[in-house]
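Over in Swiss-Prot, the protein carries these features:
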type     : residues                                                                                      : note
ACT_SITE : His202                                                                                        : active site
ACT_SITE : Tyr257                                                                                        : active site
BINDING  : Arg96, Asp145, Arg148, Asp196, Glu205, Arg261, Asp307, Asn405, Tyr429, Tyr436, Asn437, Gly470 : N-acetyl-D-glucosamine binding site
BINDING  : His408, Asp425, His451                                                                        : Zn(2+) binding site
MUTAGEN  : His202 to Ala                                                                                 : Loss of catalytic activity
MUTAGEN  : Tyr257 to Phe                                                                                 : Loss of catalytic activity
MUTAGEN  : His406 to Ala                                                                                 : Loss of catalytic activity
MUTAGEN  : Tyr429 to Ala or Phe                                                                          : Impaired catalytic activity
Amino acid sequence: MKRQLYLYVIFVVVELMVFTTKGYSQTKADVVWKDVDGVSMPIPPKTHPRLYLREQQVPDLKNRMNDPKLKKVWADMIKMQEDWKPADIPEVKDFRFYFNQKGLTVRVELMALNYLMTKDPKVGREAITSIIDTLETATFKPAGDISRGIGLFMVTGAIVYDWCYDQLKPEEKTRFVKAFVRLAKMLECGYPPVKDKSIVGHASEWMIMRDLLSVGIAIYDEFPEMYNLAAGRFFKEHLVARNWFYPSHNYHQGMSYLNVRFTNDLFALWILDRMGAGNVFNPGQQFILYDAIYKRRPDGQILAGGDVDYSRKKPKYYTMPALLAGSYYKDEYLNYEFLKDPNVEPHCKLFEFLWRDTQLGSRKPDDLPLSRYSGSPFGWMIARTGWGPESVIAEMKVNEYSFLNHQHQDAGAFQIYYKGPLAIDAGSYTGSSGGYNSPHNKNFFKRTIAHNSLLIYDPKETFSSSGYGGSDHTDFAANDGGQRLPGKGWIAPRDLKEMLAGDFRTGKILAQGFGPDNQTPDYTYLKGDITAAYSAKVKEVKRSFLFLNLKDAKVPAAMIVFDKVVASNPDFKKFWLLHSIEQPEIKGNQITIKRTKNGDSGMLVNTALLPDAANSNITSIGGKGKDFWVFGTNYTNDPKPGTDEALERGEWRVEITPKKAAAEDYYLNVIQIADNTQQKLHEVKRIDGDKVVGVQLADRIVTFSKTSETVDRPFGFSVVGKGTFKFVMTDLLPGTWQVLKDGKILYPALSAKGDDGALYFEGTEGTYRFLR
């Protein structure tokens, strides 16, 4: 009964999101919304052009040709009209060949554009006759992601059809439509486009959100089926899913695939808006790319996330999504990101010419708040100490849901960068092991063991990977001791309904916040329950992160990580992981990780306070032959020649394990960040109160509930030391608390808010008591 009620609630939520989609848009008067097969969608207006621009935008085309900021784009397109030289044509034409657009398709697109401006019938007719035969006869040999090339070819045909519409003869319209349907049936998503997934996968890229949508709009008057099918699936599945996660201001496909996946979301935005439907997306879409802004390292690289490869010779840019989002939302921060590398790929240059806002200014991120939170369904936090070369960057993750595909099983993971990658995501997407479904990818790189998270090792646990796509298919992946593989055999959800009804929930955000100044916070806090990320081998797993901006040139930052891990069997061994590039040094309860190569000079020193020294085993694993070690097997993945010069895929990890078998264990680790030449760090003291455990470090006092449960009763502890301390007390019941020091009222009423359950105040040494 509870399960049925839960599924009913999911159905209502999804249907409500479909219903409210129209509420985001400002539809033009000649665009009406209709219900088609149970899906509400905007209908293309009875006018041409309506694809990528309307009649009111046509007069501006000549101005854009003379715009100084678009002159190079126009010159590039003129040059792109030249055919490929035979010697330059590869033997196997994959999508990259077609995306490096040249020749016929560019010529006819520019003819169609010229026709819009001049209305010269000869030009319009030439565009039509130049492309129609090729549309009918073109063949595409199977090759990597060839649907992208087929779809781009369809886009060219759609441009000619829509922009030269009044020059088309009735029989030519029929020929175009038949050719489009023929090509659509070659696409990976099929025609009707019902194959693959709408949240992740190739059907969440060009095929539906640009290619079929474009053709459907162009030919709607003569053949409404294609638009109804493509737009029907888009509004029922693609849009609903995105409007569900967009309010979090983040994306789920990692820092490489963010580029292509989000670009196509934005193509759908522009296509429908220019058609006249307005913005159908949740306005949170504007802020998705801010994640990349916050993860931008001082060396120009991006903090790793999801399926990525490394090369310091090639900084990571988000040219097209930054252009599309920046110009649409008039966002100067995004335009600044675009201008880092304004070299748009050939197949998108026409869209830069049509859509780029050349009057938009640019703005550095220097005045943005230093911490950024991404809420449900993610639960991610980024904390920085600044925007310059001395900046520390820390990432903290809960992962309320696992979207799979290019997202990893990394609930509870963290990363730290300072003058080089210190606490890293290990492994890499491609290399000597292969690609998406390589042994390295599915047994190490995508798995919890490759991240700074927690393992609970049940030697009998199995991990079904029978649904995981790609070559090198296996029914099972290695037992890494980590988080379960959601879905049936690790297959991603098709749509939002399947995601919410399935087993893709992996965590819950328990608390988050930063302050006391939101612009330059002293602390940044995130806590999550990630029990659901694991199988029944665990009863409870909670992790708290607290990042401290120490505002000290010598030791600029620290991060405290507190964990509660309860296994279903006390014999299941627990592991606290810390990954690095260079070999760590272990002395007692201290772990030192340095960057000494490739121009890097940062250092991380971790002090393990829990488990107690007598119950703590700290070891390192790594070096050639054990760099990607998974309980007896090394999943080697050497970089391709000329890539990963700094070995950012890593080679070492530290494991902290309790010596004594127990169902319940706690970890408390204090990480200080400094230059690798810094000799003196802050003393780290553990605080033990009657209901709390915590850390005294520099001028900071931080506490957590000893049991990781909410503290709702009076408690206390003592502080010894000189000067004034800044206190951050977490895990408190929201509401008013009174603070006593040495038996006297220090603060008669301090409020712990509901979102973070934390108190922040200042005080000196003494005995503190906290009352409700």
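Every residue, even glycine, has its Cβ placed from backbone N, Cα and C.
Nope, none of those substitutions made it into this model, it's the original residues.
Positions of Swiss-Prot features highlighted on the structure.
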residue: Arg96; record: N-acetyl-D-glucosamine binding site; contacts (Cβ under 8 Å, 6+ apart): Gly144
residue: His202; record: mutagenesis position; contacts (Cβ under 8 Å, 6+ apart): Asp145, Ser147, Glu188, Cys189, Asp196
residue: Glu205; record: N-acetyl-D-glucosamine binding site; contacts (Cβ under 8 Å, 6+ apart): Arg148, Val260, Arg261, Asn264
residue: Tyr257; record: mutagenesis position; contacts (Cβ under 8 Å, 6+ apart): Gly306, Asp307, Asn405, His406
residue: His408; record: Zn(2+) binding site; contacts (Cβ under 8 Å, 6+ apart): Gly254, Gly306, Asp307, Asp425, Phe445, Lys446, Arg447, Ala450, His451
residue: Tyr429; record: mutagenesis position; contacts (Cβ under 8 Å, 6+ apart): Ser256, Asp307, Val308, Asp309, Gly435, Tyr436, Asn441, Phe445
residue: Asn437; record: N-acetyl-D-glucosamine binding site; contacts (Cβ under 8 Å, 6+ apart): Tyr468, Gly469, Gly470, Ser471, Asp472, His473
* Asked: Which are the residues of the chain, His408, Asp425, His451 excluded, whose CB is within 8 A of where the CB atoms of the Zn(2+) site average out, their centroid?
  -> Ala304, Gly305, Gly306, Gln409, Asp410, Ala413, Ala426, Gly427, Phe445, Lys446, Thr448, Ala450, Asn452, Ser453
* **Most crowded position, judged by CB atoms within 10 A, among His406, His451 as recorded positions** => His451
* Asked: Hey, does DSSP put His451 (Zn(2+) binding site) in a helix, a strand, or just coil?
  -> coil
* Structure fact -> Taking every pair from Arg96, Asp145, Arg148, Asp196, Glu205, Arg261, Asp307, Asn405, Tyr429, Tyr436, Asn437, Gly470 (the record's N-acetyl-D-glucosamine binders), the biggest C-alpha distance in Å rounds to 22
* To do: Identify, among the binding-site residues Asp307, Asp425, the residue whose Cβ has the fewest other Cβ atoms within 10 Å in this structure.
  => Asp307
* Give the three-state DSSP assignment (helix, strand or coil) for His406 (mutagenesis position). => coil
* Asked: What does DSSP call Tyr429 (mutagenesis position) in the simple three-state scheme?
  -> coil
* Measure the Cβ-based neighbour count of Arg148 (N-acetyl-D-glucosamine binding site), defined as the other Cβ atoms within 10 Å of its Cβ. => 24
